[in-house]
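For reference, the structure discussed in these notes is given below.
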Amino acid sequence: MERQLKSIAYAFVANDIDVYIPDGESNCIVVTKLVCKDCGQYWHTSLSECYFCGTLNFYLYECNSCGKKYSLTSSSKSCDTDGCNGKLIKRCSNPECISRTNEEIQRATDEQGGVFDLNSSFNVSLNHCVTCGSKENYYKTYRIYSYRTEVEPNIEALREFANNNKLNSDEDVIIIKHLVDNVIHYGYIPYSKLDETTEITTTFSRFSDLVSELFPVNVPPNVTE
């Protein structure tokens, strides 16, 4: 892999984007991110939610006797409140969850260390987007090619670059690195836009802004990220 493309790969990794090198290809990388189908927010595969109500795991212990909360870093597995000695379990934090309001269900979850105990049958991976609540996700993926220039980007030169590198898919994207007074400016153009575009502008001084363009998040009204 050439140095310019390698630097682009590292920049994507630094912005929490997964990067892969296609078999038998050295002129491009594949970048992908698991996102919500509805709003585009990153789908947090490392998070878990309550089986009963969907509340996120806040990673706290709770005494099953007095209700005192503890950080998971607590070395003790029993409550330190004087005269209590209750057992620390990982309950759902939603006070209206039936794992707290229904005695039979609460007893069943507590016996397994709480809803969020690693060995509990009620501990499930994230099933809802943390931003909009959607249940659908997908991998948004691009095949990335790097084009570096010290002069104003030229559409004809980019078309020739695309032809030489055999770009042919809507997922193929050219990342443009335009060096101006020793300062790098970034731009991009999808293969699908090459024939209809007559002018290229490189408007991003930060690579993270370019990533936000490729993986936009459309926050629904009345929802705060």
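Using the three backbone atoms N, Cα and C, a Cβ is placed for every residue, glycine included.
Recorded in Swiss-Prot as a mutagenesis result, Cys36 to Ala carries the remark: 10% of wild-type activity. Long-range Cβ proximity for Cys36 (mutagenesis position), meaning a same-chain Cβ under 8 A and a gap of 6 or more residues, is found for Tyr42, Trp43, Cys129, Thr131, Cys132, Ser134, Glu136, Asn137. In three-state terms derived from DSSP, Cys36 (mutagenesis position) belongs to an extended strand segment.
A simple way to gauge crowding: the CB of Cys39 (mutagenesis position) has 19 other CB atoms within 10 angstroms, across all the protein chains here. According to Swiss-Prot, the mutagenesis experiment Cys39 to Ala carries the annotation: 10% of wild-type activity.
Cys50 (mutagenesis position) counts 23 other C-beta atoms within 10 Å of its own C-beta, drawing on all protein chains shown. Among the mutagenesis results in Swiss-Prot, Cys50 to Ala has the note: Loss of activity. The residue drawn here is the original one.
What Swiss-Prot notes for the published mutagenesis of Cys53 to Arg is this: Loss of activity. Taken residue by residue with DSSP, Cys53 (mutagenesis position) is part of neither helix nor strand, so it is coil.
Around Cys53 (mutagenesis position), the C-beta neighbours below 8 angstroms that are at least 6 residues distant in the chain are Cys92, Asn94, Glu96, Cys97, Ile98, Ser99. For the mutagenesis result Cys53 to Ala, the note given in Swiss-Prot is 10% of wild-type activity.
Looking at Swiss-Prot, you'll find the mutagenesis Cys63 to Ala noted as follows: Loss of activity. For Cys63 (mutagenesis position), the Cβ neighbour count at a 10 Å cut-off comes to 20, with all displayed protein chains included.
DSSP assigns Cys66 (mutagenesis position) to coil, not to a helix or a strand. Around Cys66 (mutagenesis position), taking its Cβ as the centre, 12 other Cβ atoms fall within 10 Å, counting all chains. Mutagenesis annotation in Swiss-Prot: Cys66 to Ala, described as 50% of wild-type activity; the structure shown retains the original residue.
The mutagenesis experiment Cys79 to Ala is recorded by Swiss-Prot, whose note states: 50% of wild-type activity. Neighbour density for Cys79 (mutagenesis position): within 10 A of its CB lie 22 other CB atoms from the protein chains shown.
For the mutagenesis of Cys84 to Ala, Swiss-Prot gives this note: 50% of wild-type activity. The structure shown keeps the original residue. Residues near Cys84 (mutagenesis position) in space but far in sequence (CB under 8 A, at least 6 apart, same chain), listed by position: Cys63, Ser65, Cys66, Lys68.
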